[in-house]
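As structure tokens, the structure follows; a few thoughts come after it.
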Amino acid sequence: MSSAATVDPNEAFGLITKNLQEVLNPQIIKDVLEVQKRHLKLYWGTAPTGRPHCGYFVPMTKLADFLKAGCEVTVLLADLHAFLDNMKAPLEVVNYRAKYYELTIKAILRSINVPIEKLKFVVGSSYQLTPDYTMDIFRLSNIVSQNDAKRAGADVVKQVANPLLSGLIYPLMQALDEQFLDVDCQFGGVDQRKIFVLAEENLPSLGYKKRAHLMNPMVPGLAQGGKMSASDPNSKIDLLEEPKQVKKKINSAFCSPGNVEENGLLSFVQYVIAPIQELKFGTNHFEFFIDRPEKFGGPITYKSFEEMKLAFKEEKLSPPDLKIGVADAINELLEPIRQEFANNKEFQEASEKGYPVATPQKSKKAKKPKNKGTKYPGATKTNEIATKLEETKL
């Protein structure tokens, strides 16, 4: 892996900003690379809530670009954020989930041939409970209004009818993490934009420098509309999903003929398959094979994403055929991760204890007393019952 000393600043900047949807304050990055002539320090944070899904391949390909550009990359396992987000991760399981996320991220990166020796993992609670951090939370809460905090977390924190106060603390902590992790830049999905702006606008008021922000596009979910989400099982494909289940989910995914705008499958090819192929085989390499049945024209290989996208738009590539290719490609990506999980006891324990399967409680039906009539000894006479019922009437 190249270091900043051997990577040309322009080449490094190109790698850092490649395939991103938006960059805030790019001049900060250029100043570090061209003027200060040092490694760019950045972090990517993830809250260990639901099980990671295939959408995580998008930030993983960017971590690969950052490392190739010589960046010092920190992965923040934001355990307290997971707890604060409407208690998506209860405290008794959050430590196991953080470990599960760490092992999953390492497995993904290894599966796409990315060296991870220079990757640093930090658990949020290791510094977020210190006196200095706590005091800065108080200082920041004395600057940021309730409305600003709520708006900042609107696209990230789970929205409910009666929101908890924790949802307002969440974006303040994410802003402060930039200072306490000592970075020049924070990377995240475009859904984080409002939190990034909150950090830019308010950290200088505490005497801290403004950071740059990098945003990747969000991979659409399998259903129509919405993003792939760890907390919505119907929108995602789990990284440990069995091959048959992957095909079943892909076959039921929304995919309208000729529609290239609202197409989660094409987006997955564009933002996951294509970048991974470039990582493995070099720049501009693209080869997408579809094992199409002979009666529909036989197998076909596309040599560029644009060619494939145009074929779908012109309805030369049908939704069923696209689904065949995407399901096969996903299963090929997931196989080494499944294998690593199967051979790693620590990985399995983190999964078992982080995501315990609730055992349904069998409720015993209350036995109804049999009506034995009025003949058996001690039975209440029918006319006596009628009298008592009459007495209870208001």
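These residue numbers are counts, starting from 1, taken along the chain as shown.
Including glycine, each Cβ sits where the backbone N, Cα and C put it.
Here the original residues stay in place, and none of the substitutions has been built in.
Annotated features in Swiss-Prot:
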BINDING   TYR43, TYR170, GLN174, ASP177, GLN192  L-tyrosine binding site
MUTAGEN   TYR43 to Gly  Decreases catalytic activity for L-tyrosine 400-fold, but allows the utilization of 3-iodo-L-tyrosine and other 3-modified tyrosines as substrates
MUTAGEN   PRO171 to Thr  Decreases cell population growth
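Location within the structure of each feature annotated in Swiss-Prot.
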residue	record	DSSP (3 states)
TYR43	mutagenesis position	strand
TYR170	L-tyrosine binding site	helix
ASP177	L-tyrosine binding site	helix
GLN192	L-tyrosine binding site	helix
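In the structure shown, across all protein chains, TYR170 is the one of the recorded positions TYR43, TYR170 with the greatest number of other Cβ atoms within 10 Å.
Compared over the recorded positions PRO171, ASP177, GLN192, the count of CB atoms lying within 10 A of a residue's CB peaks at PRO171. A straight line from the CA of TYR170 (L-tyrosine binding site) to the CA of TYR43 (mutagenesis position) spans 17 Å.
Within 10 Å of the C-beta of GLN174 (L-tyrosine binding site) we count 25 further C-beta atoms, all protein chains included. Within the set TYR43, TYR170, GLN174, ASP177, GLN192 that the record links to L-tyrosine, no two Cα atoms are more than 17 Å apart, and one pair reaches that distance.
Across the structure, GLN192 (L-tyrosine binding site) and PRO171 (mutagenesis position) place their CA atoms 9 angstrom apart. Cα-Cα distances to TYR43 (mutagenesis position) place ASP177 within 10 Å, out of the recorded positions PRO171, GLN174, ASP177.
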